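S.K.: Have a look at this one before I ask anything.
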Amino acid sequence: MGLQGQLSDVSSDSIPLMLLSLLAVFINHLRSFLLRLTSKSNPNLPVDDVSIASGLANIIVLADQLSLNRLFSYRCGDGGGGGSDCVVCLSKLKEGEEVRKLECRHVFHKKCLEGWLHQFNFTCPLCRSALVSDDCVSKTQRSVGRDLISCFSLH
């Protein structure tokens with residue numbers, strides 16, 4: 001009858017999308033319920049938005065630095081750095097190895113610098129000069145904080 005005609009109009013691709021949207025609505029309601037429940041049971045429980053925003057901002061800065069590491073790395077011998085030591089792994093930089101020269105002019109193995117960055121060290125491993133300005137990090141933190149507030153604000 002009328003119901004069968006309507007079901008045949010629904011594409012099989014749209015059914016998973018409808019289920020996904022229903023799941024998203026359910027999760028949103030569950031999150032709202034749990035937030036109300038926890039705020040009633042412990043009103044002194046602080047929500048540390050600053051540390052969440054700071055952590056996410058660090059991840060964004062890390063992604064930017066890893067991207068720069070890929071873009072600005074080169075083979076040793078192409079742009080200098082041969083014969084010196086990588087202070088991260090304490091090995092000699094050999095011709096043909098992938099290296100990266102920082103703004104402070106220090107050269108490291110690309111993989112060693114990636115490992116350094118993965119520990120959220122945004123300074124030169126040798127002289128500790130900043131790879132990212134404090135202003136850039138605080139801008140990213142403010143931007144992430146604003147995005148978090150708009151994304152997770154209760155309606």
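From the backbone N, Cα and C atoms, a Cβ is placed for every residue, glycine too.
Feature table excerpt (Swiss-Prot):
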MUTAGEN   CYS89 to Ala  Loss of E3 ubiquitin ligase activity
MUTAGEN   GLU103 to Pro  Decreased affinity for ANAC
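What's the neighbourhood like for each of these?
M.R.: Under a cutoff of 8 A between CB atoms, and with a sequence separation of 6+ in the same chain, the neighbours of CYS89 (mutagenesis position) are HIS109, CYS112.
GLU103 (mutagenesis position) falls outside any helix or strand according to DSSP and counts as coil. Of all Cβ atoms in the protein chains displayed, 10 besides its own lie within 10 Å of the Cβ of GLU103 (mutagenesis position).
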S.K.: Secondary structure at CYS89 (mutagenesis position) (DSSP, helix/strand/coil)?
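M.R.: Note: CYS89 (mutagenesis position) is coil by DSSP, not helix or strand.
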